[in-house]
Amino acid sequence: MGIVEPGCGDMLTGTEPMPSDEGRGPGADQQHRFFYPEPGAQDPTDRRAGSSLGTPYSGGALVPAAPGRFLGSFAYPPRAQVAGFPGPGEFFPPPAGAEGYPPVDGYPAPDPRAGLYPGPREDYALPAGLEVSGKLRVALSNHLLWSKFNQHQTEMIITKQGRRMFPFLSFTVAGLEPTSHYRMFVDVVLVDQHHWRYQSGKWVQCGKAEGSMPGNRLYVHPDSPNTGAHWMRQEVSFGKLKLTNNKGASNNVTQMIVLQSLHKYQPRLHIVEVNDGEPEAACSASNTHVFTFQETQFIAVTAYQNAEITQLKIDNNPFAKGFRENFESMYASVDTSVPSPPGPNCQLLGGDPFSPLLSNQYPVPSRFYPDLPGQPKDMISQPYWLGTPREHSYEAEFRAVSMKPTLLPSAPGPTVPYYRGQDVLAPGAGWPVAPQYPPKMSPAGWFRPMRTLPMDPGLGSSEEQGSSPSLWPEVTSLQPEPSDSGLGEGDTKRRRISPYPSSGDSSSPAGAPSPFDKETEGQFYNYFPN
């Protein structure tokens with residue numbers, strides 16, 4: 001016991017030679033597949049039981065080899081797993097002075113001084129808009145908005161009365177003690193000792209910065225001091241902070257910070273823990289945390305220099321509503337004076353008598369002539385107008401849209417043809433004054449043409465009756481005049497009403513019946529429907 005057999009090296013150091021296959025058959029290693037130690041005997045194959053260790057140990061569980069997975073020549077004897085030592089598949093820590101494990105698959109070798117599992121590194125990059133100081137973590141709430149302005153070099157307006165910042169400073173704080181009291185304030189410091197000027201579309205340095213300007217450079221949050229739970233409950237906003245260039249400002253000194261124009265500044269957030277009984281003015285470096293965000297740098301100006309910054313302010317600042325309204329009102333007045341474009345069912349020209357002169361630019365089916373008996377009507381696609389009877393002949397459409405008829409006076413001019421192919425400018429057509437009516441009116445129409453009724457002979461002379469316009473509808477003549485003998489020329493020829501016997505004299509005889517007798521009135525009443 002304790003003597004290592006010759007030809008067998010230490011397995012831990014990797015010096016054990018591979019067993020030779022000479023003189024060994026396939027069944028020679030069957031006795032080595034499983035190892036059964038004798039009671040009270042130690043495992044001779046475990047090199048850790050050698051005399052070099054000097055300490056005995058008790059045997060553990062056996063780990064047999066997987067049957068049938070390897071050939072006999074490649075089967076290694078099993079090794080007992082001892083409590084307190086790594087089992088199969090586990091690794092020993094690297095020995096002292098070793099270089100650790102070699103790099104594998106492109107991964108560098110770990111630092112041996114850091115052990116097998118090195119701890120986290122503290123120099124990792126923080127995400128944008130987040131700063132850490134000790135246990136406190138502060139995030140810039142409107143980081144994305146500040147980044148947009150920072151791409152074009154943020155500008156802040158300063159005035160005598162003071163102007164609020166936009167974007168304003170807003171932070172989210174974490175890591176404070178809920179019951180401790182903290183004081184928060186913002187100060188503004190110079191970024192460099194240069195004077196800036198906007199030239200050729202960019203900001204360039206020109207000369208040295210002016211001397212320190214007297215005035216307030218500190219703005220304390222109105223809620224200070226307060227508990228940590230109060231500060232962490234919601235965002236800490238400095239929206240009431242104002243910037244001014246008035247050196248002798250005496251009003252609202254605590255709400256304004258005095259700056260110089262054309263200088264670059266950097267705002268900073270200070271969080272100071274206030275102890276009980278300690279004055280607010282007293283602060284030490286041990287309980288003060290300062291947070292700086294590079295994207296909040298700005299150049300103080302009295303008027304915006306970069307047009308990109310001006311547009312960003314108008315688009316994102318809710319207080320710039322007046323700028324947007326003035327800009328939009330310049331075009332709103334023009335839009336209101338111009339009528340909206342007509343719809344597809346609206347005719348652009350209102351003068352129907354001159355429609356044939358435009359080569360039928362806006363044709364409308366069944367406009368001047370009645371529709372075919374079997375043709376369906378599209379009540380939506382046809383336009384509707386309310387005009388004189390000589391301009392329209394589709395009374396059914398008015399009834400469909402529930403419009404009341406109204407008689408409008410007809411303007412003098414050429415009449416509209418009611419037949420297909422009729423040309424107003426035909427030679428000899430002239431400009432007739434009397435309207436033309438279709439041979440047969442629609443029985444369902446709401447309008448009935450009016451014709452002239454004879455007047456009382458005692459009310460006026462025949463010349464006045466002949467010159468008076470037609471006001472009464474045409475009815476079947478009692479006795480037609482001799483001039484109306486040509487009835488075969490057309491049904492559309494007008495016929496004059498004469499209740500008296502035909503004669504060459506237009507004056508009525510003394511014994512002629514009155515047109516207002518009962519017999520005469522009955523024939524007029526038969527014309528009108530009940």
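Any Cβ shown, glycine's included, is placed from N, Cα and C.
According to Swiss-Prot, the mutagenesis experiment Ser52 to Ala carries the following note: No loss in its ability to induce IFN-gamma. Significant reduction in its ability to induce IFN-gamma and reduced ability to promote addition of permissive chromatin-remodeling mark H3K4Me2 to the IFNG promoter region; when associated with A-76 and A-224.
Listed in Swiss-Prot is the mutagenesis experiment Tyr76 to Ala, annotated as follows: No loss in its ability to induce IFN-gamma. Significant reduction in its ability to induce IFN-gamma and reduced ability to promote addition of permissive chromatin-remodeling mark H3K4Me2 to the IFNG promoter region; when associated with A-52 and A-224.
Among the mutagenesis results in Swiss-Prot, Tyr117 to Ala has the note: No loss in its ability to induce IFN-gamma. The residue drawn here is the original one.
Applying an 8 A CB threshold to same-chain residues 6+ apart, the list for Lys208 (mutagenesis position) reads Gln193, His194, His195. What Swiss-Prot notes for the published mutagenesis of Lys208 to Arg is this: No effect on DNA-binding or its nuclear localization.
The note that Swiss-Prot attaches to the published mutagenesis Tyr219 to Phe is: Significant loss of ABL1-mediated phosphorylation and loss of transcriptional activator activity; when associated with F-225 and F-304. In the three-state DSSP assignment, the secondary structure recorded for Tyr219 (mutagenesis position) is strand.
Per Swiss-Prot, mutagenesis Ser224 to Ala is noted as: No loss in its ability to induce IFN-gamma. Significant reduction in its ability to induce IFN-gamma and reduced ability to promote addition of permissive chromatin-remodeling mark H3K4Me2 to the IFNG promoter region; when associated with A-52 and A-76.
Neighbours of Thr302 (mutagenesis position), defined as other CB atoms within 10 A of its CB across all chains, total 13. Listed in Swiss-Prot is the mutagenesis experiment Thr302 to Ala, annotated as follows: Loss of phosphorylation and its ability to interact with NFATC2. Loss of its ability to suppress IL-2 and Th2 cytokine production. No loss of DNA-binding and no loss its ability to activate IFN-gamma transcription.
In Swiss-Prot, a published mutagenesis experiment is listed as Tyr304 to Phe, annotated Loss of interaction with RUNX1 and loss of its ability to inhibit RUNX1 transcriptional activity and suppress TH17 lineage development. Significant loss of ABL1-mediated phosphorylation and loss of transcriptional activator activity; when associated with F-219 and F-225. A 10 Å cutoff on Cβ-Cβ distances gives Tyr304 (mutagenesis position) a total of 16 other Cβ atoms nearby, all chains included.
What Swiss-Prot notes for the published mutagenesis of Thr310 to Ala is this: No loss of phospshorylation. Counting only same-chain residues at least 6 apart in sequence, those with a Cβ under 8 Å from the Cβ of Thr310 (mutagenesis position) are Tyr304. DSSP assigns Thr310 (mutagenesis position) to a helix.
Here Swiss-Prot notes a mutagenesis experiment, Tyr437 to Phe, with the remark: No loss of interaction with ITK and GATA3.
According to Swiss-Prot, the mutagenesis experiment Ser508 to Ala carries the following note: No loss of interaction with RUNX1. No loss in its ability to induce IFN-gamma.
If you take the C-beta of Tyr219 (mutagenesis position) and look for same-chain residues 6 or more apart in sequence within under 8 angstroms, you find Phe185, Val186, Asp187, Phe238, Leu241, Thr254, Gln255, Met256, Ile257.
If you take the Cα of Ser224 (mutagenesis position) and the Cα of Thr302 (mutagenesis position), they are about 31 angstrom apart, rounded to a whole number.
Around Ser224 (mutagenesis position), taking its Cβ as the centre, 17 other Cβ atoms fall within 10 Å, counting all chains.
In this structure, Lys208 (mutagenesis position) is part of a beta strand by DSSP.
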